[in-house]
Every structure is written in C-alpha cells, then in structure tokens.
Amino acid sequence: MPTTIEREFEELDTQRRWQPLYLEIRNESHDYPHRVAKFPENRNRNRYRDVSPYDHSRVKLQNAENDYINASLVDIEEAQRSYILTQGPLPNTCCHFWLMVWQQKTKAVVMLNRIVEKESVKCAQYWPTDDQEMLFKETGFSVKLLSEDVKSYYTVHLLQLENINSGETRTISHFHYTTWPDFGVPESPASFLNFLFKVRESGSLNPDHGPAVIHCSAGIGRSGTFSLVDTCLVLMEKGDDINIKQVLLNMRKYRMGLIQTPDQLRFSYMAIIEGAKCIKGDSSIQKRWKELSKEDLSPAFDHSPNKIMTEKYNGNRIGLEEEKLTGDRCTGLSSKMQDTMEENSESALRKRIREDRKATTAQKVQQMKQRLNENERKRKRWLYWQPILTKMGFMSVILVGAFVGWTLFFQQNAL
C-alpha cells in the first residue's frame, strides 16, 4: 500500500507540480541577516557573491584574527543530526577549512562535487592525492593521505590531519562522490543511497562526534539534497511522520538556498521513498543498491543531461531536464525508479571520457594562463625597475670614478 509520501510523489508527478512546489518553498523561506559575509575583508573568502552564511548560524573560527569562513551549522534537534554545510574551499581558504575541521572535532568530510566541472574550477585541491603531505602554515596543520579506496562513482580517502604546534593527529574520512553533476542529480537513488549508507556506517554522522562537513561548490544544492535525505530517513527511523517540505524549510533557516532545482527536490523524494524500504526492515535492499550502483566497475566520469535554463537563483541556474512529459510518467513509482537506474553503458562511458578530457584541458589552460600572468607580472616589474637600475648603475660609475680621481689627486698633492 502506498505511503503518504509515495502518494504525494505520484500526485506531484501527475500534476507536474515540481516547479510550483519548489517556488513555494523559495517564497516561504525566511531571509536572515548575513552582514559578516559582506565585510570587505571577507569578500575574498566567498566563492559566490550571493551565497553567504547567516550571521546566527555561521561557523566561527576560534583563536583566529578573522573568525569568518563561508560555512553554516545546520542543527536538526529532532533528528539529533548536525551538519556543517560549506562551499568548496578556495585556494586562500583551504587552511581555514582544515582549522574548522579540527576545531569542530569533525570525523568525516563529504565532498559532492569534482574539482573541475564543465570547464570551471569548483573547488581547490585541499587534500593530498599522493604520498606527499600538504602543509597549511597559516593555521598550522598538515594533511597526509593514508589510504584510498576508488569505486566507480565515489572514492573514500583516509586522511591524517596533524596539528603542527601540538603534534596531535586525527584520522579523517573523506567521502568523495565523483559523478554528481552540478545543478543535477545522481544517476539513480540506488547509487546515491549506497553512498549515503557508506557514510552512515562509518559512524561519522552520529551525535557522539563533531558535525560532518558536507560541501559541493556553493554548499547549498547537492549538499542540501544529501542533508535533507539523511535527515528525513533519520526521522522515519524514529517513527515520526515527516513533511518533506517542512523539513526543508526548517533546514533553510540555517543556510540559504538549500536544494537548488526542482529536479533535486524530486530526486530527494525518490531517495527518501527508496531509503524507507531499508528502514522498514527489507534486509536485501542495501545489497540491491550496491548491485544497481555498479560501484565495483572501473571509475567513470559524470555526464550532465541537457538542461532547459529557466531562471537564476543564488547566482546559479535552475535547470530542468529536457524530457517529454507524457502519460508514461504516471505508470507507477517502481517503474520510474527502475528507469532512472538504467542507462546505456557504452554511450555513458564515451560521454564521461569526453567530459574528463574537457576538464583536464580546462585545468591545463588555467595553469598555463597563471604561468603567463606570472611571467607578464615579472616582465612589467623588470620594465619598471630597468631604467631605475640603469640610472643607479650610471650614477655608481660616476661616483666611483669621482672617488678614484679624488683619491689620485690627493696622492699627487701629498707627494
């Protein structure tokens, strides 16, 4: 028998009401002050000008000259869940990121984006990818890679975070979802839930640890989807009746703009409905998720579906998948789930390889531009100093000559 959420999902699908529901949530969301993010000294710590933490829920760095970081503490008391939702670190904020992880006693970092997506840099490389440790002298931390477990669509790193001043070390789990497209949704609820339950099984989300740090690029779309699904499943485990819209509105009191598109909202419903099967005691469901996710295949890279760009919000586009909405969407939730999980493997792999090549090329181009800019700066500095140094050299020759002549003159007079 369909649950209340399943009936609500079917109704929203049948009436094509995802966009209106999403707009309702946006319009009913409260806006709170975020003045600190706009201080002149903090502007270069924000990845996007219009995604800022609220003053009342922002994470404050302790014992720092400037306590600002673009991160929000989302505290859902009834679920006994706390998350730190943050942007993808910038090159100048990686040190603050690790300081926050240390001070908040975080056990895991959940990363839901790639470094480069659609030829745009979405996040700095803030963790080591080889045996060489990374030093963050500004805040006094080093990070070392202990192990790496690479799956087809996610990777788990085990990192050692060391406080250089005290010598104390902590082990941090880094869960990296590598195929979730920006403004999009994962390939299937099965793959997403398989990943979510891997994070859960590590104990990193439990209340006896500091809050898990969850980020994508802006820290609101994919991060909001992850947090919403996990929170709703926890509430269902406790036997509570849940209203997904109300839960999301409550979470939006802590960080602006959580869930960026109607597609992400629809996917959240699908993942919650599918995840509820495990909560209700279906012991085989997690095994089925793992099989459907094909996590043991060779890693592949994400491909984003074609989008219809409809409007802008928080500096980001709201896109709906280009699909012909027909009566087939009303054929039942199970078939929708199954259809979402299927794809053409060969075609997908080719697209993913092309996307990876583009990303690699974009990264190389950016590095080349940085080198050219540095060379240009050096050239301009040299052009500025060259005439000054030439004049100084000329004056030095005159002074030395005058000194020598003066010395010889006095020597002759002395004789």
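Each residue, glycine too, has its Cβ placed from N, Cα and C.
Every residue here is the original one, so none of the noted swaps is modelled.
Copied from Swiss-Prot, the annotated features are:
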type	residues	note
ACT_SITE	Cys216	active site, phosphocysteine intermediate
BINDING	Asp182, Cys216, Ser217, Ala218, Gly219, Ile220, Gly221, Arg222, Gln260	substrate binding site
DOMAIN	5-275	domain 'Tyrosine-protein phosphatase'
MUTAGEN	Asp182 to Ala	Substrate-trapping mutant; catalytically inactive it forms a stable complex with physiological substrates including INSR and EGFR. Accumulates in the cytoplasm upon stimulation by insulin or EGF; isoform 2
MUTAGEN	Arg222 to Met	Impairs phosphatase activity
MUTAGEN	Ser304 to Ala	Alters phosphorylation by cyclin-dependent kinases of isoform 2 but has no effect on its phosphatase activity
MUTAGEN	Lys380 to Gln	Prevents location to the nucleus; isoform 2
Nearest recorded site to Lys380 (mutagenesis position) by CA-CA distance, among binding-site residues Ser217, Gly219, Gly221, Gln260: Ser217
Separation of alpha carbons, Asp182 (mutagenesis position) and Gly219 (substrate binding site) (Å): 11
Mapped DSSP class for Arg222 (mutagenesis position), helix or strand or coil: helix
For the residue listed as 'active site, phosphocysteine intermediate', the one of Asp182, Arg222, Gln260 that lies nearest, given that the recorded positions are compared by Cα: Arg222
Packing count at Arg222 (mutagenesis position) (other Cβ atoms within 10 Å of its Cβ): 28
